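Peer 1: Feature table excerpt (Swiss-Prot):
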- Ser631: active site, charge relay system (ACT_SITE)
- Asp709: active site, charge relay system (ACT_SITE)
- His741: active site, charge relay system (ACT_SITE)
- Gly629 to Ala: Reduced activity (MUTAGEN)
- Gly629 to Arg: Reduced activity (MUTAGEN)
- Trp630 to Glu: No effect on activity (MUTAGEN)
- Ser631 to Ala: Reduced activity (MUTAGEN)
Amino acid sequence: MKTPWKVLLGLLGVAALVTIITVPVVLLNKDEAAADSRRTYTLADYLKNTFRVKSYSLRWVSDSEYLYKQENNILLFNAEHGNSSIFLENSTFEIFGDSISDYSVSPDRLFVLLEYNYVKQWRHSYTASYSIYDLNKRQLITEEKIPNNTQWITWSQEGHKLAYVWKNDIYVKIEPHLPSHRITSTGKENVIFNGINDWVYEEEIFGAYSALWWSPNGTFLAYAQFNDTGVPLIEYSFYSDESLQYPKTVWIPYPKAGAVNPTVKFFIVNTDSLSSTTTTIPMQITAPASVTTGDHYLCDVAWVSEDRISLQWLRRIQNYSVMAICDYDKTTLVWNCPTTQEHIETSATGWCGRFRPAEPHFTSDGSSFYKIVSDKDGYKHICQFQKDRKPEQVCTFITKGAWEVISIEALTSDYLYYISNEYKEMPGGRNLYKIQLTDHTNKKCLSCDLNPERCQYYSVSLSKEAKYYQLGCRGPGLPLYTLHRSTDQKELRVLEDNSALDKMLQDVQMPSKKLDFIVLNETRFWYQMILPPHFDKSKKYPLLIDVYAGPCSQKADAAFRLNWATYLASTENIIVASFDGRGSGYQGDKIMHAINKRLGTLEVEDQIEAARQFLKMGFVDSKRVAIWGWSYGGYVTSMVLGSGSGVFKCGIAVAPVSRWEYYDSVYTERYMGLPTPEDNLDHYRNSTVMSRAENFKQVEYLLIHGTADDNVHFQQSAQISKALVDAGVDFQAMWYTDEDHGIASSTAHQHIYSHMSHFLQQCFSLR
């Protein structure tokens, strides 16, 4: 067994970062600690964002140039030399006042799309207004404007065609100043969705609002159509302004576990054949026969070339998926998807992929592709597939080991770039690697040794052909953004080092972060602790478990954060710990699939066991142990408190699930199967919070929910409240009027964290 790594964030400054091997953390003696007159990180600091972490959000526009917004000017940078020029003046944005929310440059750099009047809908979806700016004429285009309340808009990958969705129908502009061509006419609110996702596809499958995909040179536009006829509606009141005499009612087609699901169709239209005099009929591509035997999902779309596309389909029981590779026949003008180009992915122990099957990355000639799948030991690794599937053909794994590839970032003719957690055998780390395609033993970590104390958790943004890349070091030290050249990995320049924040934090007593593991049943389970300043292992501290614990989640990592836990540790001297038990991700399917078909069991037990293990470390006050979580974390919090373990004094559940039959079909059935007697109904019924109501008499409980939560409906907390009242349990509750799942409006955000802080102060007798 190798020595565990324990990561500390001293004062959070670059020079103060320390990586150690043994507990305790670096300590000051009692006199030095008492003499530390610096202020702490307060609740007001968190709520007002007093200390701002800077990032560097660039947008690549070629293999050697990127755009960056600075002082409201859009600057064009040369990656190699760092020189810049003004691409778009701030005066252009000033025309719209403060209403500009985003911009998008056409691939040929002739036009800029300006977004304003942004109105949020669900997690990813929104409506907005758009104007097109002509860069050659340096003026806005006033002809044939895009309608207000557009739901989605996107440039083609070459040139400057535009596709957009308005009132659930798709339109295409061949030229920005010319009239739009209407592609569909079947769109209907809450019923037929063309080119955009319905609620459940947006939230659980694509993680986006768009269901449009341009081909590489912009000839073809692919799109999905979702039909929610028959999908039951969730409805809730929206109270709005107090002058509204009757509340509004919001309706959303929302399939719950076992309910009628949306159906999906897939089409491709040739935009080069669009004209004002003839009608172009989109061509439909049907799902493979092996998934159309029952309910199924479209779960991935990827263009391979101008006349080849790959589609991934998934059965409703999400342990079987098929990738179909389809080719365009220029003679018959149809799309063919031969069974010899179908690739099947299955899971015998759980579900396909982490949340869905991973996307493929095709070689430039389209003859093969690389994809992250589980190897024979259950670890997610990169495998190479040939386009044409032969009987009994097995893909070739190019990575292997008891660690996981997180994502494929780029594929060139010579190398594949990916992020993994291999380094130091630390699941909560992230580093960038490249591997040679012709020699898989030629693998190199591009980030591991750059700044190993400050940087153990990286993200990357590569240029169009991966000639340059931006590394984003996100922890454990202050975030650092640098630009590199791929040929020799040379660092060309520092883009942002957060030195100003580093200087400010030198005057604040900041907590430290410890990342370590415990061994249970011969398996490593990782945890993190946010420890108070001047932590003294001979003292007893209150402990708050910060839990999520959903399938494929990870809370123990090497990332840097300034959040509520920073305040609790710095000012209130509370240890805030998170533990990744069974069901968590990035450590192999054995751990992740352990909770398959039994949510609310092992992941709940593991949080209780983690608290017991922390108590054994000697510095936790056994009479002051609490737990809190949001969403799935709220469910686990409630199940833990309702277990009657005697370990926890109090807890906070925000927007919790309470019964899995109340949650959406795609997420719930992925892990639980169907709520039918033939499948898994018994466990659906045995995993409710309400069934544990009697045990809440032993704990202090704060239940919180937003009344306009479109995701985890207020119904979930309402049923917990009803069960607790029926059981005669005294508890606290807080609702937030018209707030959704994030409870993120300015006033509600401040109120909820103030309220939760007061609850913990009372529970831990801190005031």
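Backbone N, Cα and C define each Cβ position, glycine as well.
Nope, none of those substitutions made it into this model, it's the original residues.
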Peer 1: If you measure from the Cα of Asp709 (active site, charge relay system), which of the recorded positions Gly629, Trp630, Ser631, His741 is the nearest?
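Peer 2: The smallest Cα gap between Asp709 (active site, charge relay system) and any of the recorded positions is with His741.
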Peer 1: Between the Cα atoms of Gly629 (mutagenesis position) and His741 (active site, charge relay system), what distance do you get, rounded to the nearest Å?
Peer 2: 13
Peer 1: If you count other C-beta atoms within 10 angstroms, which of the recorded positions Gly629, Ser631, Asp709, His741 is the most crowded?
Peer 2: Gly629
Peer 1: DSSP three-state call for His741 (active site, charge relay system): helix, strand or coil?
Peer 2: coil
Peer 1: How big is the gap, in Å, between the Cα of Trp630 (mutagenesis position) and that of His741 (active site, charge relay system), rounded to a whole number?
Peer 2: 9
Peer 1: Sorry to bug you, but what's the C-alpha spacing from Ser631 (mutagenesis position) to His741 (active site, charge relay system), rounded to the closest Å?
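Peer 2: If we compare the Cα positions of His741 (active site, charge relay system) and Ser631 (mutagenesis position), the gap is 8 Å.
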